[in-house]
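Here's what Swiss-Prot has on this protein:
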type: MUTAGEN; residues: Cys178 to Ser; note: Decreased activity
type: MUTAGEN; residues: Arg220 to Lys; note: Reduces activity with cysteine as substrate
type: MUTAGEN; residues: Cys341 to Ser; note: Decreased activity
type: MUTAGEN; residues: Cys356 to Ala; note: Decreased activity
Amino acid sequence: MALLSQAGGAYTVPSGHVSSRTGTKTVSGCVNVLRMKETYVSSYSRTLSTKSMLKRSKRGHQLIVAASPPTEEAVVATEPLTREDLIAYLASGCKSKEKWRIGTEHEKFGFEVNTLRPMKYDQIAELLNSIAERFEWEKVMEGDKIIGLKQGKQSISLEPGGQFELSGAPLETLHQTCAEVNSHLYQVKAVAEEMGIGFLGMGFQPKWRREDIPTMPKGRYDIMRNYMPKVGSLGLDMMLRTCTVQVNLDFSSEADMIRKFRAGLALQPIATALFANSPFTEGKPNGFLSMRSHIWTDTDKDRTGMLPFVFDDSFGFEQYVDYALDVPMYFAYRNGKYVDCTGMTFRQFLAGKLPCLPGELPTYNDWENHLTTIFPEVRLKRYMEMRGADGGPWRRLCALPAFWVGLLYDEDVLQSVLDLTADWTPAEREMLRNKVPVTGLKTPFRDGLLKHVAEDVLKLAKDGLERRGYKEVGFLNAVTEVVRTGVTPAENLLEMYNGEWGQSVDPVFQELLY
């Protein structure tokens with residue numbers, strides 16, 4: 001869920017057109033977003049400037065930075081933001097093809113090797129401090145608590161239940177992405193093994209109850225924990241007991257964004273099936289192959305799902321902004337504190353009518369933070385996030401970005417995907433989204449099984465990687481067997497559970513240990 005910043009602190013809106021329901025709105029010659037309304041500073045920018053909030057102190061090679069998002073004092077408002085500014089903000093993500101990058105994020109469960117119990121916060125703090133000291137990462141603090149690390153354009157952050165997340169740098173090739181993952185896992189293991197800590201690659205916590213999971217000292221999570229039970233029955237499980245792997249990809253124009261968004265939504269259930277890896281809850285099979293995916297169906301319907309409006313003829317940056325304006329907020333960040341704004345909308349904020357901050361107007365930083373609290377199967381920021389896959393072992397951490405890069409970064413392959421899915425109805429897309437977490441590639445679809453569609457899709461992904469010319473096809477080996485057999489990783493785990501594991505989930509902590 002962490003933000004992956006794909007560029008520096010200044011952003012430009014490319015020349016061209018941003019479509020609008022009311023006609024075509026021209027975004028004139030590279031309007032600088034900084035100049036449009038205010039100084040915009042990315043939450044994860046390396047150029048954070050501060051007053052009191054971003055105290056930086058050198059301790060040897062270490063640099064300590066305050067918690068993200070800590071930038072409201074660095075933002076100088078000149079006049080109020082408008083809806084058009086928010087549209088232009090998304091459009092500022094457009095990049096020419098040679099500047100497209102791959103950003104991979106993954107989460108994992110830390111546990112005590114001797115007891116299999118989840119890591120406590122004090123153990124996580126020790127781990128983070130040791131990684132910072134040994135491998136020269138900057139510490140990220142919230143108050144006096146360490147909550148993450150930064151190094152260049154990479155960051156390590158903590159999910160609400162202590163899940164350990166790497167948000168990778170934007171990289172050019174899958175070889176670089178996989179090397180980044182390997183380097184991260186080496187560093188984490190080097191410290192964790194000395195502490196008797198292991199890390200598990202799964203989509204859902206297989207053994208422990210919700211109340212067994214420690215909570216992290218992050219203000220935004222306190223607000224979310226209080227709000228989640230009001231809007232769904234599984235939101236706290238999403239926060240505390242799930243892990244994902246996702247890839248963040250670029251687009252060249254509004255038209256390119258629309259094509260990738262539609263392809264990503266249509267094929268997201270196939271990614272969910274290929275990477276399904278969460279069949280256990282509290283020590284027993286839970287009836288799902290991807291419990292993590294199912295959990296999102298009863299977390300908060302205001303901010304999740306398959307976004308059928310993306311397939312409307314009128315869809316574009318403007319329509320996504322209108323959607324996001326009406327998704328209830330979680331918080332705003334003011335004076336070093338998270339302000340509870342749950343149930344209120346950014347549309348109210350834009351009008352200066354936010355009950356939690358009466359009379360105040362939003363900054364670009366507020367908008368960026370709000371966009372990170374929306375959780376559809378594909379999410380739009382200034383790049384696109386493919387969000388349908390369970391966490392898994394390291395080979396699958398490299399396979400997930402390979403799958404989507406192959407499908408979305410080659411124009412001919414992308415067109416083939418759009419042709420393949422063009423006549424899928426909203427009801428069919430919703431059916432796949434809801435049934436795949438239970439039946440995986442064996443989900444009936446039209447005249448056959450989803451497995452048969454996945455065979456065609458995997459071939460397209462391989463073709464797309466071949467044509468990139470970087471010898472990246474091998475990264476799909478981890479899912480090739482899944483497609484060939486129609487047997488998901490979760491089904492393999494269930495077979496071991498019912499066989500050699502003697503109906504115990506404990507061996508999974510060794511089987512899927514990083």
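Using the three backbone atoms N, Cα and C, a Cβ is placed for every residue, glycine included.
The noted changes are left out; the structure has the residues it started with.
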- Note on the structure: Candidates Arg220, Cys341, Cys356 (mutagenesis positions); nearest Cα to Cys178 (mutagenesis position) turns out to be Arg220
- Message: What whole-number Å value do you get for the CA-CA distance of Cys356 (mutagenesis position) and Arg220 (mutagenesis position)?
- Response: 15
- Length of the line joining the Cα atoms of Arg220 (mutagenesis position) and Cys341 (mutagenesis position), in Å: 11
- Query: Taking the Cβ of Cys341 (mutagenesis position) as reference, which residues of that chain separated by at least 6 in sequence fall under 8 Å from it?
  - Reply: Met329, Tyr330, Phe331, Ala332, Phe349, Leu354, Pro355, Cys356, Leu357
- Item | Cβ neighbour count (within 10 Å, all chains shown) around Arg220 (mutagenesis position) | 21
- CB neighbours of Cys356 (mutagenesis position) within 10 A? 17
- Students should find that the Cβ of Cys178 (mutagenesis position) has, within 10 Å, a number of other Cβ atoms equal to 22
